[in-house]
Amino acid sequence: MSKERGLISPSDFAQLQKYMEYSTKKVSDVLKLFEDGEMAEYLQGDAIGYEGFQQFLKIYLEVDSVPSHLSLALFQSFQTSYCSEETVKRDVVCLSDVSCYFSLLEGGRPEDKLEFTFKLYDTDRNGILDSSEVDRIIIQMMRMAEYLDWDVSELRPILQEMMKEIDYDGSGSVSLAEWLRAGATTVPLLVLLGLEMTLKDNGQHMWRPKRFPRPVYCNLCESSIGLGKQGLSCNLCKYTVHDQCAMKALPCEVSTYAKSRKDIGVQTHVWVRGGCESGRCDRCQKKIRIYHSLVGLHCVWCHLEIHDDCLPAMGHECDCGLLRDHILPPSSIYPSVLASGQERKVSKTSQKTTDDLNLSTSEALRIDPVSNTHPLLVFVNPKSGGKQGERVLWKFQYLLNPRQVFNLLKDGPEPGLRFFREVPDYRILVCGGDGTVGWILETIDKANLPFVPPVAVLPLGTGNDLARCLRWGGGYEGQNLGKILKDLEASKVVHMDRWSVEVIPQQTEEKSDPVPFQIINNYFSIGVDASIAHRFHIMREKYPEKFNSRMKNKLWYFEFATSESIFSTCKKLEESLTVEICGKPLDLSNLSLEGIAVLNIPSTHGGSNLWGDTKRPHGDIHGINQALGAMAKVITDPDILKTCVPDLSDKRLEVVGLEGAIEMGQIYTKLKNAGHRLAKCSEITFHTTKTLPMQIDGEPWMQTPCTIKITHRNQMPMLVGPPPRSSNFFGFLC
């Protein structure tokens, strides 16, 4: 077997990661087979030979065979980097080294990956990287940059300067501490060395099957795909082909970031033939005859559509069109190693420390947004709203830079927040339900961001009470996303209150369900309302197919309310519950309640208003509420409560009493206006003496006797949509 030595190439590493994406096996699963299972025969002490290594890869990657060039390159890489002279002579590799490497790739901590790579290049095992070892690192970085299609002609001196900067004490060598410090703050070492591989713009189309309701022509063979027939369309550039033409298609034109200094700051048009859905030229305003052949051009960034003949009249520079306020053009994103030395020095003091290690592709790229714009960070939950989430995901990937759009099912919101961390004046759009919004807000809370961005909501699925209150509607129904983005551009910021919930259980043998959240964004309830929600939740978990529309949900809710009214599980609630508002007891003795709701926003259960409508007093409502709040932390006077309007930024909660399940069902189905207004306050405490149903933001649970304290936590900037346009002339007068 050849003893050619060398590190695994970037392309081989990319192929390895692709295999790992589709495998469900863990390293621990494979090790068991080698230690005491069917693969034990391949063990030679604590090492395995090439044949055993191939078996390891086949089992771990769940494939029938691994390309010989890949398995050989990996095997030789382990021999070069990790093994002693003895193991090299025996033509084996240490199984512990192999398992350690793949464990790190599975999801190891960044600091572990950094330490691992340090030892990989420290070939003489003296604990420092000398000049020859640093040169070896630079060579590997150059290979990686070439694989990523960066302009390598300008890169070598930059990398040499960067490696000098890592030598913080000027000793002429790099210690492990200096290596870890650099990787944790300013230098994307893992990406540059090929251990993080999501940077490649590889020219591959992101195909999705599409059935075309009107004549469309194949970008490759230029013949008709057929009316009502299915073809393939690229999510990123709208390049469209027959299924059988996809293998021969030209590479995707979309490059998501600048790969050379000369490309930074100047965005040019990227024209793709066809895709002119409007049928009208944005240059001459005449029709584009799209029904007869493959004609016209569209720009993937500004989305202008023009005749082929109008191209010479168009300038080279692209301003990103109507959505420029939201878009990060490729010219605004570039490898951080291409930043000047001064910029890197500044970022050393502004970015994270080794105590906050969480490296990813985001550290490899730097964002320098176009001035006077508000780049949009989009989070999409593809599971929300059936298939709506998936459609919204690929639509935004076309309308914006794909690097602005994050699939929450992949890695959650953290990668997106890290990527935008240093961007000024950006906004966030959350595409999902109230639960998804809560997840994003909680992550922002924990992220310790230098700038807390305002958050807008594109509601998917049912419910969506927060989106309703912020004027984004009760659910996305296929509206034009470009128009929604223009509405977002015109939105206003409101600082929404958020509340902490502390549940202190009493000593009891009963076991409580886990509390779903520690923060209230929408509402908290105890009693009949939560009991109905709990039944609804259990049934939906068992039979999700029965809860796939708003109308079905309303009917099911009404049915559960009816059955709850028969059993009255929360009757005489005041006998097992006491309430304190700002330290003062709330008198419930004259009321026959089966539930209490604490509201941060006026909408619950998909649009129900438990507080009810308020006759508008003369003057500014927000000002009146503030005046009332200034007079007293607690408002319980019924006459004053009649004039109080819910305000999600007044640091006050509305407390509502509910008589029973029938009343709750009537409110939910709009047959009754509201419950009983009990109080408006800034702090509330419940003491319970028996197990009761409770819910936070629509997530119910059964709670054993306890004390519950609700206090103000903070405020989060949220974006409120523009007011709805009036549908008649007289509406302008209101």
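The backbone N, Cα and C atoms fix where each Cβ goes, and this holds for glycine too.
Remember, predicted model here, so these are calculated numbers, not experimental data.
What Swiss-Prot records for this protein:
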type    : residues                               : note
BINDING : Asp122, Asp124, Asn126, Glu133         : Ca(2+) 1 binding site
BINDING : Asp167, Asp169, Ser171, Ser173, Glu178 : Ca(2+) 2 binding site
DOMAIN  : 154-189                                : domain 'EF-hand 2'
DOMAIN  : 371-505                                : domain 'DAGKc'
MUTAGEN : Lys248 to Arg                          : No significant effect on diacylglycerol kinase activity
MUTAGEN : Lys383 to Asn                          : No significant effect on diacylglycerol kinase activity
MUTAGEN : Lys395 to Asn                          : No significant effect on diacylglycerol kinase activity
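Feature map: annotations from Swiss-Prot on the structure.
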{"residue": "Asp124", "record": "Ca(2+) 1 binding site", "CB count, 10 Å": "10"}
{"residue": "Asn126", "record": "Ca(2+) 1 binding site", "CB count, 10 Å": "10"}
{"residue": "Glu133", "record": "Ca(2+) 1 binding site", "CB count, 10 Å": "18"}
{"residue": "Asp167", "record": "Ca(2+) 2 binding site", "CB count, 10 Å": "18"}
{"residue": "Asp169", "record": "Ca(2+) 2 binding site", "CB count, 10 Å": "10"}
{"residue": "Ser171", "record": "Ca(2+) 2 binding site", "CB count, 10 Å": "10"}
{"residue": "Glu178", "record": "Ca(2+) 2 binding site", "CB count, 10 Å": "19"}
{"residue": "Lys248", "record": "mutagenesis position", "CB count, 10 Å": "9"}
{"residue": "Lys383", "record": "mutagenesis position", "CB count, 10 Å": "17"}
{"residue": "Lys395", "record": "mutagenesis position", "CB count, 10 Å": "17"}
* Asked: What average pLDDT does the predicted model assign to the domain 'EF-hand 2' (154-189)?
  -> 77
* Site with most surrounding Cβ atoms, counting all protein chains shown within 10 Å, from the binding-site residues Asp122, Ser173 -> Asp122
* Other than Asp122, Asp124, Asn126, Glu133, which residues of the same chain sit close to Ca(2+) 1? List them in sequence order, counting a residue when its Cβ is within 8 Å of the Cβ centroid of the site. => Tyr121, Thr123, Arg125, Gly127, Ile128, Leu129, Asp130
* **Per DSSP, three-state class assigned to Glu133 (Ca(2+) 1 binding site)** => helix
* Taking only the recorded positions Asp167, Asp169, Ser173, Lys383, which one has a CA atom nearest to the CA atom of Glu133 (Ca(2+) 1 binding site)? -> Ser173
* To do: Round to the nearest Å and give the CA-to-CA distance linking Lys248 (mutagenesis position) with Asp122 (Ca(2+) 1 binding site).
  => 45
* **Residues in the domain 'EF-hand 2' (154-189) grouped by DSSP into helix, strand and remaining coil** => 24 helix, 2 strand, 10 coil
* Inter-residue Cα distance where the pair is Asp122 (Ca(2+) 1 binding site) and Ser173 (Ca(2+) 2 binding site), in Å -> 11
* Structure fact -> Between the C-alpha atoms of Asp122 (Ca(2+) 1 binding site) and Asp169 (Ca(2+) 2 binding site), the distance in angstrom, to the nearest integer, is 19
* To do: For the recorded Ca(2+) 2 site, whose residues are Asp167, Asp169, Ser171, Ser173, Glu178, find every other residue on that chain with a C-beta no more than 8 angstroms from the centre of their C-beta atoms, and list them by sequence position.
  => Ile128, Ile166, Tyr168, Gly170, Gly172, Val174, Ser175
* Asked: Looking at the binding-site residues Asp124, Asn126, Asp169, Ser171, Glu178, which has the shortest Cα distance to Lys383 (mutagenesis position)?
  -> Glu178
* Work out how many Å separate Glu178 (Ca(2+) 2 binding site) and Asn126 (Ca(2+) 1 binding site) at their Cα atoms, rounded off. => 15
* **Closest of Asp124, Asn126, Lys395 to Asp169 (Ca(2+) 2 binding site), Cα positions, recorded positions only** => Asn126
